[in-house]
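Only one structure is covered here, and it is reproduced in the block below.
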Amino acid sequence: MMAHHSMDDRDSPDKGFDSGKYVRYTPEQVEALERVYAECPKPSSLRRQQLIRECPILCNIEPRQIKVWFQNRRCREKQRKESARLQTVNRKLSAMNKLLMEENDRLQKQVSNLVYENGFMKHRIHTASGTTTDNSCESVVVSGQQRQQQNPTHQHPQRDVNNPANLLSIAEETLAEFLCKATGTAVDWVQMIGMKPGPDSIGIVAVSRNCSGIAARACGLVSLEPMKVAEILKDRPSWFRDCRCVETLNVIPTGNGGTIELVNTQIYAPTTLAAARDFWTLRYSTSLEDGSYVVCERSLTSATGGPNGPLSSSFVRAKMLSSGFLIRPCDGGGSIIHIVDHVDLDVSSVPEVLRPLYESSKILAQKMTVAALRHVRQIAQETSGEVQYSGGRQPAVLRTFSQRLCRGFNDAVNGFVDDGWSPMSSDGGEDITIMINSSSAKFAGSQYGSSFLPSFGSGVLCAKASMLLQNVPPLVLIRFLREHRAEWADYGVDAYSAASLRATPYAVPCVRTGGFPSNQVILPLAQTLEHEEFLEVVRLGGHAYSPEDMGLSRDMYLLQLCSGVDENVVGGCAQLVFAPIDESFADDAPLLPSGFRVIPLDQKTNPNDHQSASRTRDLASSLDGSTKTDSETNSRLVLTIAFQFTFDNHSRDNVATMARQYVRNVVGSIQRVALAITPRPGSMQLPTSPEALTLVRWITRSYSIHTGADLFGADSQSCGGDTLLKQLWDHSDAILCCSLKTNASPVFTFANQAGLDMLETTLVALQDIMLDKTLDDSGRRALCSEFAKIMQQGYANLPAGICVSSMGRPVSYEQATVWKVVDDNESNHCLAFTLVSWSFV
């Protein structure tokens with residue numbers, strides 16, 4: 001059959017083609033054209049002419065016809081890709097529609113149960129009030145307990161641990177309970193805000209309400225086959241960053257083709273102030289009659305029966321209630337995943353101030369349930385080739401770097417004895433904990449690599465601390481630490497860490513309050529689909545490693561992982577972890593991670609909650625305090641800091657002294673940063689002193705005198721002092737005052753709320769900020785050129801420009817007005833600025 005292509009050939013001089021008819025190509029001609037198309041889909045005019053000369057079989061076809069053939073071929077290819085994309089989207093929507101219909105059925109059952117329970121409780125209350133006047137409330141309590149018995153803890157007789165049939169009985173019970181949670185109404189699920197279903201969304205995410213322990217549930221669609229999904233999810237350390245290890249102690253095949261495993265799972269503690277957790281569980285994997293594959297898991301206890309698991313003094317035994325994942329195949333490929341995590345983390349063993357962290361289903365959802373679903377979706381995208389990373393590295397290699405950074409940081413925070421960590425005597429202060437590790441066995445089999453000790457000396461020293469911060473936005477704090485390293489880091493300490501990668505690291509530096517400024521350049525490597533985590537290389541350049549090499553300036557490199565910075569995430573933690581690397585950046589490069597972790601604590605309305613006396617303070621010291629205040633208006637978070645350094649035997653004490661002082665300096669820097677970025681409600685920060693009222697009156701009156709206009713409109717003339725002050729304080733434009741002295745650099749003396757937000761400071765710290773440090777070069781030149789006019793005419797308008805906040809962030813503004821503020825005696829008091837429509841760049 002002859003291949004053909006449509007085109008109008010009325011203008012063709014070739015009589016071999018009929019005008020207005022289809023131009024037909026022989027199979028040989030099509031094959032020749034396809035070969036060229038595979039090499040170059042859009043050949044130039046010269047290339048098309050060359051093609052006709054090189055291929056005799058195309059000699060009877062005009063160049064214009066060849067051009068049209070390539071145009072149509074590109075169009076068909078585009079249509080084919082679009083058709084395939086639409087078919088994929090249609091399959092996703094069909095699967096998601098099926099998922100939503102099932103979720104709707106489950107919700108209808110849940111509503112029916114709630115209606116029945118509501119009627120039952122009303123009947124019991126009515127019966128109790130009509131038949132007795134007993135004030136013991138026993139009958140009411142009994143009815144109230146009906147709701148609490150949604151998730152009863154079944155008491156099972158002690159089973160023979162050596163009989164596989166008894167373990168299968170436990171497994172089948174676990175499976176039934178898990179399926180009721182995953183697709184039924186065994187748990188009262190509440191959908192998390194911001195989690196909306198769709199073809200490209202993470203899926204449906206819900207958390208538990210009124211059940212024992214904490215629980216989270218997620219369901220979503222991925223383009224992987226069920227068995228591949230099961231393989232990924234069973235490898236918990238690959239996607240759950242807090243998982244230290246999963247050890248399978250026994251594997252028992254079942255008669256129905258399934259598998260029973262006895263598993264010991266160890267979980268890192270997120271902070272330095274609580275012990276790590278472990279689980280002793282039975283894990284059951286099997287196929288269902290409808291073709292689905294399920295992996296469910298539950299703790300083995302005296303209540304459930306089963307063998308006893310290994311115990312470790314470094315871990316607190318937590319309880320896993322029936323959990324797991326259900327994987328169902330989709331028509332046309334892919335899978336629908338239902339994931340349930342239900343645990344009891346034994347909050348009684350946790351300091352009270354940290355208990356919200358262990359009682360939050362939202363945190364569980366983000367750290368485990370959603371993390372699992374995101375990881376599977378990430379693998380699916382990489383498998384399909386939709387994710388492209390720069391630098392020539394495979395996605396799996398970059399994921400391994402991220403895992404090693406997190407694992408190394410978690411090892412440092414936890415400092416397990418069986419890893420070789422041991423505490424070092426303190427200097428009398430309890431704020432910084434120093435631990436050392438000289439175990440060669442530890443490093444030989446760890447993420448550091450077998451060459452760790454030869455490269456890094458005799459061992460590793462870790463300095464760590466935890467702090468309680470109040471009313472500090474976690475994302476803002478982590479972003480600042482990432483973007484403004486020079487504000488908290490010491491260049492000499494960074495250089496020492498980087499020099500540990502060399503054969504002869506130089507002497508231990510003395511910590512300075514302010515190190516050399518360094519040029520920080522962030523080079524992105526990879527990021528996850530939802531952009532909640534990204535891996536990057538940070539280049540710090542400009543200085544020598546040692547005083548002896550001052551002439552040999554050398555760049556330093558850090559491999560850095562920033563996670564949890566998605567503003568739409570509810571209940572998640574954010575962290576910044578980094579490790580020095582050399583220029584080669586090999587795939588097996590040894591990593592010694594340090595960094596920060598910020599975990600928000602849910603707000604509590606219990607007046608007995610322990611509170612910190614100041615905005616930022618050491619968390620450990622607050623545990624023994626007795627100050628108790630209402631925390632309804634306070635948001636709290638825990639900041640954990642850990643820095644690791646290498647040492648030789650002769651330098652251990654010096655490194656410990658340096659590390660302790662360095663971490664204390666970092667803590668002090670973070671306290672200053674936290675003070676500056678803490679949101680301040682305008683009504684609570686509004687200054688109401690007589691001096692403030694007088695200054696505002698001078699500012700507005702001077703503006704009116706010099707410009708002939710009113711600062712806040714015509715109505716402001718009749719306003720009283722308090723009203724005028726509130727208008728200035730709440731004004732959207734930044735209004736600032738600075739000193740007017742000829743013998744000293746001008747400093748800011750007053751600012752409204754917008755001005756404080758723009759400068760990222762407070763009224764107290766404002767007076768330490770100089771005007772010339774805030775304006776950029778063009779702004780300073782513009783002000784100097786207009787200064788004489790300001791002093792003579794009273795005001796001047798400046799063009800749009802850039803200024804810098806106290807945190808080093810650039811701020812743009814569309815226009816600035818500067819005027820001279822005079823007091824009641826017509827004497828010059830200060831200069832006032834209004835920066836219109838300012839925003840962070």
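Each Cβ is built from the backbone N, Cα and C atoms, and glycine gets one as well.
Modelled residues match the original; the substitutions are not represented.
Just so it is clear, the model here is predicted, and its values are computed rather than measured.
According to Swiss-Prot, the mutagenesis experiment Cys40 to Ala carries this note: Decrease in DNA-binding efficiency. Other C-beta atoms found within 10 angstroms of the C-beta of Cys40 (mutagenesis position) number 11, with every protein chain shown included.
Among the sequence features in Swiss-Prot, the mutagenesis site Cys55 to Ala is noted as follows: No effect on DNA-binding. Annotation note: Cys55 (mutagenesis position) sits in a coil segment as assigned by DSSP. In the shown protein chains, 16 other C-beta atoms lie within 10 A of the C-beta of Cys55 (mutagenesis position).
A mutagenesis experiment is reported in Swiss-Prot for this position, Cys59 to Ala, and the note states: No effect on DNA-binding.
Looking at Swiss-Prot, you'll find the mutagenesis Cys75 to Ala noted as follows: Decrease in DNA-binding efficiency. Of all Cβ atoms in the protein chains displayed, 10 besides its own lie within 10 Å of the Cβ of Cys75 (mutagenesis position).
Taken from Swiss-Prot, the feature domain 'START' covers 160-388.
Where Swiss-Prot documents Gly198 to Asp as a mutagenesis experiment, the accompanying text is: In phv-1d, phv-2d, phv-3d and phv-4d; constitutively active. Transformation of abaxial leaf fates into adaxial leaf fates.
The Cβ of Cys59 (mutagenesis position) has 8 neighbouring Cβ atoms from other residues within 10 Å, across all protein chains displayed. Between the CA atoms of Cys75 (mutagenesis position) and Cys40 (mutagenesis position) there is a gap of 14 Å.
When pLDDT is averaged over the domain 'START' (160-388), the result is 88. Cα to Cα, Cys55 (mutagenesis position) and Cys40 (mutagenesis position) are separated by 16 Å. Here the Cα atom of Cys59 (mutagenesis position) is found 20 Å from that of Cys40 (mutagenesis position).
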